[in-house]
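**Student:** What Swiss-Prot shows for this protein is this:
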{"type": "ACT_SITE", "residues": "E104", "note": "active site"}
{"type": "BINDING", "residues": "D9, M10, D103", "note": "Mg(2+) binding site"}
{"type": "DOMAIN", "residues": "5-182", "note": "domain 'UmuC'"}
{"type": "MUTAGEN", "residues": "D9 to A", "note": "Nearly complete loss of primer extension activity. No formation of correct or incorrect base pairs with the DNA template at 37 degrees Celsius. No incorporation of dATP, dGTP, dCTP, dTTP or dNTP mixes opposite 8-oxo-dG to bypass oxidative damage of the DNA template at neither 37 nor 70 degrees Celsius"}
{"type": "MUTAGEN", "residues": "R38 to A", "note": "20-fold lower dsDNA-binding compared to wild-type. Bypasses 8-oxo-dG oxidative damage of the DNA template at 37 degrees Celsius, but complete loss of the bypass ability at 70 degrees Celsius"}
{"type": "MUTAGEN", "residues": "A56 to E", "note": "20-fold lower dsDNA-binding compared to wild-type. Bypasses 8-oxo-dG oxidative damage of the DNA template at 37 degrees Celsius, but partial loss of the bypass ability at 70 degrees Celsius"}
{"type": "MUTAGEN", "residues": "K147 to A", "note": "20-fold lower dsDNA-binding compared to wild-type"}
{"type": "MUTAGEN", "residues": "K154 to A", "note": "Significantly decreased primer extension activity compared to wild-type. Forms correct, but not incorrect base pairs with the DNA template at 37 degrees Celsius. No incorporation of dATP, dGTP, dCTP, dTTP or dNTP mixes opposite 8-oxo-dG to bypass oxidative damage of the DNA template at neither 37 nor 70 degrees Celsius"}
{"type": "MUTAGEN", "residues": "G182 to E", "note": "Significantly decreased dsDNA-binding compared to wild-type"}
{"type": "MUTAGEN", "residues": "S185 to A", "note": "Significantly decreased dsDNA-binding compared to wild-type"}
{"type": "MUTAGEN", "residues": "I240 to A", "note": "20-fold lower dsDNA-binding compared to wild-type; when associated with E-241"}
{"type": "MUTAGEN", "residues": "G241 to E", "note": "20-fold lower dsDNA-binding compared to wild-type; when associated with A-240"}
{"type": "MUTAGEN", "residues": "T245 to A", "note": "Significantly decreased dsDNA-binding compared to wild-type"}
{"type": "MUTAGEN", "residues": "F290 to A", "note": "Significantly decreased dsDNA-binding compared to wild-type. Bypasses 8-oxo-dG oxidative damage of the DNA template at 37 degrees Celsius, but partial loss of the bypass ability at 70 degrees Celsius"}
{"type": "MUTAGEN", "residues": "K297 to A", "note": "20-fold lower dsDNA-binding compared to wild-type; when associated with A-298"}
{"type": "MUTAGEN", "residues": "T298 to A", "note": "20-fold lower dsDNA-binding compared to wild-type; when associated with A-297"}
{"type": "MUTAGEN", "residues": "R327 to A", "note": "Significantly decreased dsDNA-binding compared to wild-type. Bypasses 8-oxo-dG oxidative damage of the DNA template at 37 degrees Celsius, but complete loss of the bypass ability at 70 degrees Celsius"}
Amino acid sequence: MKRKIIHVDMDAFFASIEQQDNPEYRGKPVIVGGLSGRGVVSTCSYEARKYGIHSAMPMYMAKKLCPQGIFLPVRRKRYEEVSEQIFRILYDITPFVEPVSIDEAYLDVTHVDKNPEDIALEIKKRVKDATGLTVSVGISYNKFLAKLASDWNKPDGLMVITEDMVPEILKPLPVTKVHGIGEKSAEKLRSIGIETVEDLLKLPQENLIELFGKTGVEIYNRIRGIDERPVETMREIKSIGKEKTLEKDTKNKELLIQHLKEFSEIVSEELIKERLYCRTVTVKIKTADFAVHTKSKTVDKYIRFSEDIYEVAKGILEEWKLEQYVRLIGLSVSNLSPVKYEQLSFLDKRLVKVIKAGNLAEEINKRIGKKIIKKGSELLKDNK
């Protein structure tokens, strides 16, 4: 039986919420993101996109392109509230929902006794009625094609890609439209004269494997309409991280290390909450020329406390020869494994106390409606 996969993608989500909440912004270029000189665009309205503005663009550049635009800070809590409304609608249709981000998801409706197009129209109507927002929906028999379809007629689009349309419908597309081909891979392909999917279809599988390794097989299949990836209702957490764009470029390692200490606490809290260990710690920097560099270290035993993560991250940065000024610093952990209490050593029993204390603090704060119980590091930050 051919699967029936739906890809749901909200249109300019953050900016659309701002326009919905503030009617005076409707029809005007709205740009949401970090408002400092070093901030970047999170998203922008379709009116702003006409000026060449796009996500991840430095905010100062967006202001140059559209000085008359409405520039707004990110209201994460508000966007999460709206996202919850939307996902409640999706889960009401099927339990087989894979959240991709705050504003994007896949649904497997193979066993829903309803035409996929009717389901798509229902989603669009219910989201519009509940939030006032538009959503683009793609329908196909696998995830790659469903996502491609949702992007076809944005905003407020609805597109179906059937088996008999492939590969013809894909041929004119740039190679960057193929899942698994980013800008760097596209550059590699352009260097050998391959710019479109039609060009790519002419390459034998062996050549794609030479270029991309195992991913070459997946790319070979996808451009022929084959993608066996399931809709994952419980997505595996592969990494946890935190990063920050600095107010001012710096080479000051002490300042950067202080940020890593703060990030270690945030990452540790998330590991404990998810009941996970990690073995690999990665430090990321973005230099003044926007080049991204990462260095990782894998330790012998699984760790999860902030002091352990911090020591590894600090060691990585101390050995790093910084030749350029740094504009962004980040920390992430990976190589994760579930916590198993029965395997904890005597010293590790502190984890149980931390989890219990953390959960109790969360519950009290939740019931009171305020964050009255804080960590020592939070109190120090508040007093600065």
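Cβ coordinates are placed from backbone N, Cα and C, and glycine is handled just like the others.
Where in this structure would I find these features, and how exposed are they?
**Tutor:** The Cβ of E104 (active site) lies under 8 Å from the Cβ of H7, V8, D9, M10, each on the same chain and at least six residues away in sequence.
Averaged over the domain 'UmuC' (5-182), the predicted model has a pLDDT of 96.
In the three-state DSSP scheme, D9 (mutagenesis position) falls into the strand class.
If you take the C-beta of R38 (mutagenesis position) and look for same-chain residues 6 or more apart in sequence within under 8 angstroms, you find P58, M59, T245, L246, E247, K248, R327.
Its own atom aside, the Cβ of A56 (mutagenesis position) has 9 Cβ atoms within 10 angstroms in the protein chains shown.
Secondary structure from DSSP puts K147 (mutagenesis position) in a helix. All protein chains shown were included, and the count of other CB atoms within 10 Å of the CB of K147 (mutagenesis position) stands at 21.
In the three-state DSSP scheme, K154 (mutagenesis position) falls into the coil class.
Sequence-distant neighbours of G182 (mutagenesis position) (same chain, 6+ apart, CB under 8 A from its CB) are T176.
In three-state terms derived from DSSP, S185 (mutagenesis position) belongs to a helical segment. Counting only same-chain residues at least 6 apart in sequence, those with a Cβ under 8 Å from the Cβ of S185 (mutagenesis position) are V175, L211, F212.
Sequence-distant contacts of I240 (mutagenesis position), defined as residues of its own chain at least six apart whose C-beta falls under 8 angstroms from its C-beta, comprise V267, E270, L271, E274, L276, C278, S332, V333, S334, L336.
According to DSSP, G241 (mutagenesis position) is assigned to a strand segment.
Applying an 8 A CB threshold to same-chain residues 6+ apart, the list for F290 (mutagenesis position) reads R327.
Cβ neighbour count for K297 (mutagenesis position): 14 (other Cβ atoms within 10 Å of its Cβ, all protein chains included).
Within the same chain, residues at least six positions away from T298 (mutagenesis position) with a Cβ under 8 Å of its Cβ are R279, T280, N335.
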**Student:** What is the number of other Cβ atoms found within 10 Å of the Cβ of G241 (mutagenesis position)?
**Tutor:** 16
**Student:** Starting from the Cβ centroid of D9, M10, D103, the recorded Mg(2+) site, name every other residue in that chain with its Cβ within 8 Å, sequence order please.
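**Tutor:** Residues close to the Mg(2+) site, other than D9, M10, D103: V8, D11, F13, S101, E104, V135, S136.
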**Student:** Rank aside, I only need the closest one: which of the recorded positions A56, D103, K297 has its C-alpha nearest to that of G241 (mutagenesis position)?
**Tutor:** K297
**Student:** For D103 (Mg(2+) binding site), write down the residues of its own chain that are at least 6 apart in sequence and whose Cβ falls under 8 Å from its Cβ; none is a fine answer.
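**Tutor:** Looking at Cβ-Cβ distances below 8 Å from D103 (Mg(2+) binding site), excluding near sequence neighbours, one finds D9, M10, F13, Y79, S83, I86.
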